[in-house]
Structures are given as C-alpha cells and as structure tokens.
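First the structure, in the form of structure tokens, and then the observations on it.
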Amino acid sequence: MVAANLEVPTSSSSSAATKRQKDVDNKLEKCLNDMLKLKTSSNNNSTSNSNNNAIMSHSLTGEHKDPKTALEGPTSSSSSSSSKYIGESQIPVPVQLYDPQKPLLQQQQQQQRICYPIGKSNSTSQLPMGGYQRLLQHQQQQHHQQQQQQHQEQQQYPQHKRPFLNWNSFACSAMNGASDPFMQQQHMPAHQQQQHLPHKLQQSYSSSHVPKQAPKSGLAMFLQKNTNKENKFGQPMQQQPPGMMPQMYGYQAPQQQSKIGYPRTGAPLTHSASFSSAQRPTALQFHQQHQQQQHLQQQQQHPQQQQHQHSSFGVGMMSRNYYNMPKQPERKPLQTFDPYAYPKPNQMQPVKYQQQQQHPHTQFQNASAGGGGGGAAGLQYDPNTNTQLFYASPASSSSNKQPQQPQQQQQQQQSQLQQSNSVIFNHSGQQHQPHQQQQNEMSKSALGLHFIETAKPVIQDDADGHLIYHTGDILHHRYKIMATLGEGTFGRVVKVKDMERDYCMALKIIKNVEKYREAAKLEINALEKIAQKDPHCDHLCVKMIDWFDYHGHMCIVFEMLGLSVFDFLRENNYEPYPLDQVRHMAYQLCYSVKFLHDNRLTHTDLKPENILFVDSDYTSHYNHKINREVRRVKNTDVRLIDFGSATFDHEHHSTIVSTRHYRAPEVILELGWSQPCDVWSIGCILFELYLGITLFQTHDNREHLAMMERILGQIPYRMARNHTLYSKTKTKYFYHGKLDWDEKSSAGRYVRDHCKPLFLCQLSDSEDHCELFSLIKKMLEYEPSSRITLGEALHHPFFDRLPPHHRVGEVSNKQPLSSGSSSRERSHSLSR
C-alpha cells in the first residue's frame, strides 16, 4: 500500500501557488507515463497496473487539488510487496478504493487501511506518487533490504531481563476453550494471513548498547507479548510458508487442545512449571543472509521441491525458516515438582522403533546453543498419525550435532527416556504408550509449553534429617504413602500401598544422617541373614520384603503388622494384659530371641515398642473394679522388629546399647555385653506387660543403679570393683565396693517411695503369678553368667500352662538348653 498525504498551500501569493500546482501536475504526468511503460513490459501484474492507471487518471482530473477529497480519493491497491514500506510515523486510516471495473456500491463496502504520514510539510515528497517512485527506484529497494538485514542482525542478541513470566493468564484462557492465536495464524490461508497481519507500532530501541533479542514466533511470542508489559508492542509476526510450521510443530487441528502424558502410567502433572529470567530460551544461531535469501527464492519457485526437502530434515530447513524457527528453549529441572508426580518410565516397544527405521523421518537434533545445563530438542516421526513429535533430551546427550544411525538413535532414545523421564507430546491430542493410551489433564502452566523435559523430583529434608513427604507421594515409582504409623530416633514408619501388587505394607524411612544410614545397612544385612536361616518366618521375626536407597534415605519395606504392645497398652490407659496373654507373648518373645542367639546375633534393643501384634483388633468389656471399659486384644500373635542395633558376635560392640529403661547393669557399668543383655530386657518387658508400668523409670545411671538395689538387692562386689578398675568413664558409681548414693536427697527419697522389692509387686499369690515372678527374677540376675538363658526359660514352669496351639515349636530335650555355650557367654560378657 502507498502512503499519501496532501496539504493545502499556506502561501499568500497566488503566483507561487500556481507555480507549485503546475510542478505537481508535471510530476503526475511523468509518473503516469512511467506507469504506462511498466504496464506494457509486465505481463503478470496486468490487473494491478490497470487499477493503478485508473487511479492515476482519476488523480489527474484535479482531485488532488482539494485536500478534503484527497483523503477519500486516489489510493493504490493493497499488496504484500508494498506493505513493507509502512514507516514508524504512519498510522492506518480506513479509505475506500476506487475501481472503475467494479460497481460503486461494492467498492464502498470494501474497507482497507492506508497509512498516511503524521505531521505537516511543504515538500512535495509526501504526495501519492512518492510510493510509485520508490517502486521504480531499485536502489531504494536495496537500501531498504540492507536496513532490514541490519535490523535482524541486531535482534540476534539476548534481550534485557524482563519480569517473571506468569503462565496462569494464558493457561486459564486455554482451559476455558480459548484457541491459540499462533495456531490460528499458521492455519490461515496465505491471503488471509496478509490481510489479518496486525499493523503494530514499531518499538523504538533504547540508547543502550545492549541489543534486543529476535522476536519469537508462535506460542512463545504470544506468551511473551501477553505477560511482559515491557514488550507489549513487539515486532509483528513474520509470515511462514503455508504448511511449514504445522508440520514442524505437529499441529493438525487448532480446535483440538494438546494433551500431555507420561510414558508409563499417565499420571497428571500436579505442579506449576514457571521459568525465571535466567531460564529464558536463547536465540538460535542463524545462517548467513545471502544463503537465507537463496532458500527463500527457491521456496517461491519450487514449492514441491521445498516440501520434499522439508521432509528430509536437512540443514536447508533451518536456513529457510531462520526467522520463524527459534531454538527450542532450555528446560531446567522444575524445583517444585513433587516425587510422586513422575512415575517410573518403561522401555518403549521395539515395534515402534522398527517402524521408525522404515521411514526416512528418523530424527532431527539441534545442539544447545547456550551454556551447559540446557537440553536439546528434536523432532520424531510418528508412523501412526503421520505427524512429527517433539522430544526432549538432557544436555549431556545432545553434544553430538551430526546425524546418527537408526540403531544408535534407538539406543539413545531408550536411554534418554529411562534417565530423564522425557515426555513425548503429540499435539493432535493423542499419546502413544506401549501398554495404554490415555489422555490426561494438564496443569495450568504446562499448557503453555510445546514440550517439557520432566526432571527428577527434588527431595527435601527437615532440620532433623527426616524426609519431607505428603500423603499420596509415590516413592521408588512403586510405593504410595497412605499414612504415618510412627516415628523414632532412626526415622519414620509409614503405611504404603504397593502399586504393583495392590497390597499395603510398612515402609521404614531412615533419616538422611550418616550414622542412621550405616545402622540401616547393618539392619538390612541382619535381616538378609535371618531370611537365609528362616525363609518362611517360622521364628517370628519380621519379614523384609524390599529395600532401596531413596536420595540418601535408606528405605526398608516390611509386611504390614498391627500396633505394638506398648501402643495398645497406652491406648488402653495402661491397663495391664491378662496373665494368659502375658504368657503367650512371653513365650513367643523368648522363642524368637533364642533364634537370634543361636545364630550368634544380639538384638540389643528389645522393648515393648519393638514387639508388634500381627493383628491388633480387640474387644471391649466393662471392668467393674475400675468402673470403665477396657480393651482386650483378640489375637496375641506377635512379631519382633527393629534390627537396626542387632550385632553379631564377630562385629564391633558399642559401649552403650539398649533403651535406658531396659538396659542391663553390665552395659551401664561398661563391663562388656553379649546375649544376656537381651534376657535382662525381656525380664523388664514381662514386668511391664504384667503391671502396665515401667520397672525402672529413670534417666540417670546412678539413680538407675539405686533402683536396681532397691528392687533386686545389692549389686555384687565383683561388678563394682571391675567397674572401678576397667571402666573408661570418669564417673565412678561405687566407693569402696558400695554404691555412692545419698538416700536422704530428693532423688533418694523418690527411689525409696516409688520402688519396692520385686516380689512385693505381685498382684496375687497364686501359683501362676509366683511362677511369672520367678522367671522374671532369674532374668534380672546381676551377673550375666548367672542369668537364665532363653533356652532354659522356654522350659520354665511358667510356660507349662501354655495351650498346645500357642506353642510355635517343640523344644527338643536333646538340644542344649542354653542358646550357645554358657562359658562363651560368660567369657564374652566379662571380657574386661
């Protein structure tokens, strides 16, 4: 279109106005003659030239003399070649086109926009014929092309930093059914694209020496212009050859919204994907300008050859689309993604890769033009939909820019899918998976991405080293967290659901602390040894199903059990267990720990919290003595858990083991320990199950020893002397063979008031109760060598009343009653 503007002469002299008018008429006649010559030499543009002649003849009749009628009169027909002469100082003005070959009513209905200069000038260069003079001057065309070339070269550099991209505005409109303006522009016919091309004001560049980045085409440009106020008036979108970009981006229908999915389960994304200014896409390295012009000419002359070359994914495609094919943005790991949001990828079916070998459209890769940390984007042919798909790969695998062989491409694609969990997008709305085809909902921010490279979830720990998780998180691509079961010094235990077996299990998540991680490895080793000796769990030790290292957190999967005997006791308001239930639980505990001792393994952390019911269902009944309801567990089958502190005889023995309330005296006095320390702990447990209270409720070593003497009698002199001679601790608890303890102090009065001899704690003088306390007294012997072994305990009269169906296994009389040699236990426990 040609810019025109006529002004009324302001001179007072009529002669000067007449002279100027004659000068204008001469120029118009000269221009008309030139246009007539151009008409005879041009055959392709006969129709447009005839219109121009009509317009010029109409202008010569004198309409240009009146400035009011000039704005409505002579104009030139709109064409794509003349649209490039629109200056920055021009604004579009709707006018009517005059065509003598068409009816007047039809011409009045057609409205077009013609840009006229802004401002006033007395020069005649702003007359309507100035546009035709520029068309005839070839030097001005070359000068204009050079300016465009310099303008594009200046835009190849990065832009200034801009505000944070807000994807929600576009995502919300997309989810409400708003179509993509980029897709609308690409699917329009060529003549409609020219008519609908927006005439926007050119953005004036600042005086800064930092150049701007090239305008982005497509969806990236749409998001940039709608989310950045600084670039609200950006450069207009440059046109692309029809049918080029839809094939490159895999679009088939602008009405159908794209869907994303995962290679395995198709779980939807759950977090927003927003990128800061440091993670913006970088510009693509373009070819030289003369090569670009050559390819553009080849496209116009040979459209069929262009389509064939585009299907081969050669270098020519990059040069032909240098201004509308920006480099794919670099995607960094999303720091807000949750662990369960990304299921474990599986290998693609070999049939799909065999189909890709048969097609020449195998791969097209672009190496990352920026620094490290970015990813490479490519195109992949889909034989089912006859479209091309984007795929993302990590930066480590995109260093090679040369085309690869089909077999190497298959291996690389499989490794990339396994390592980076790449998501392949089909913009037609269909996702191809080996086992299922499922369309998933997308997160709001993911709607604005052509492709996305999924990253490994970022694992966060709290100040104590516990793993931060939420209900519904999926660990190790298999175990879905359902609830938290308990917490300890080692970590937490959660209830998980095995997604493969559809079965609930218990998952022990160890703290991300070195000492607890090493202890977990020892526990796994002990559980594996136990599984070798007892594959069917006949000896009542918990069964380990699986284990794995989850980002520094050792995780062990166990069978799902019920409450611990301590938790059930606490929920029952510390109402003690009936004696028959205590007998059955004590028998199972002795039987299970004896199995460990027979295999030269010491548990070292026996307590009610580590004894779990297989099923903690209960019945309630009213107790008239205490005037309230009490619970009674239905099934007293138990399992032994927590082998984190289990120690083999040949392994290093820590100085302090066991929980305070169940710690044996040889451990407190640092005289060495072995299997008898477990027997002491079992004696304390039986007392607690029987009475519902802890036998030694203290947190101080000296007070603990004072309670022992108050309940069990004086500590032997030999142990006191050995403690004084061999103990490495600076604190000495004995003076001249006696415990250094002030009974008149507040702590001494507390021990005297709350502790009493063991046999005075019996609830009844019946034979059953006396047999239980007899067993407890033998388990609480000071001397480890004098302490009863678990083999002997299983033959204690207290277990004679146990029903046959409660006996796990008959203990043969021919087997040694002790769990190992008594001399070995005594020598090891008193090795100092």
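Start at 1 and count along the chain as shown; that gives each residue its number.
Any Cβ shown, glycine's included, is placed from N, Cα and C.
At each noted position, the model has the original residue.
As given in Swiss-Prot:
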| type | residues | note |
| --- | --- | --- |
| DOMAIN | 479-799 | domain 'Protein kinase' |
| BINDING | Leu485, Gly486, Glu487, Gly488, Thr489, Phe490, Gly491, Arg492, Val493, Lys508 | ATP binding site |
| MUTAGEN | Lys508 to Arg | Loss of activity |
| ACT_SITE | Asp605 | active site, proton acceptor |
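Between the CA atoms of Lys508 (mutagenesis position) and Leu485 (ATP binding site) there is a gap of 10 Å. Within its own chain, Leu485 (ATP binding site) has Arg492, Val493, Val494, Lys495, Ala506 as residues 6 or more apart in sequence whose C-beta sits under 8 angstroms from its own. Around Val493 (ATP binding site), a 10 Å sphere centred on its CB holds 19 further CB atoms from the protein chains shown. Looking at the domain 'Protein kinase' (479-799) alone, the prediction's average pLDDT is 94. In this entry, Leu485, Gly486, Glu487, Gly488, Thr489, Phe490, Gly491, Arg492, Val493, Lys508 make up the residues listed for ATP, with the farthest two CA atoms of the set 14 Å from each other. Less than 8 angstroms from the CB of Gly491 (ATP binding site) sit Gly465, His466, Leu467, Lys508, Ile509, Ile510, Lys511, Tyr516, His553, each of them six or more residues away in the same chain. Taking only the Cα positions, the spacing between Thr489 (ATP binding site) and the residue listed as 'active site, proton acceptor' is 13 angstrom. There are 13 other CB atoms within 10 A of the CB of Glu487 (ATP binding site), with all protein chains counted. The recorded positions Thr489, Lys508, Asp605 differ in how many other CB atoms lie within 10 Å of their CB, and the one with the most is Lys508. Listed in chain order, the extra residues whose Cβ falls within 8 Å of the Cβ center of the ATP site residues Leu485, Gly486, Glu487, Gly488, Thr489, Phe490, Gly491, Arg492, Val493, Lys508 are Ile509.
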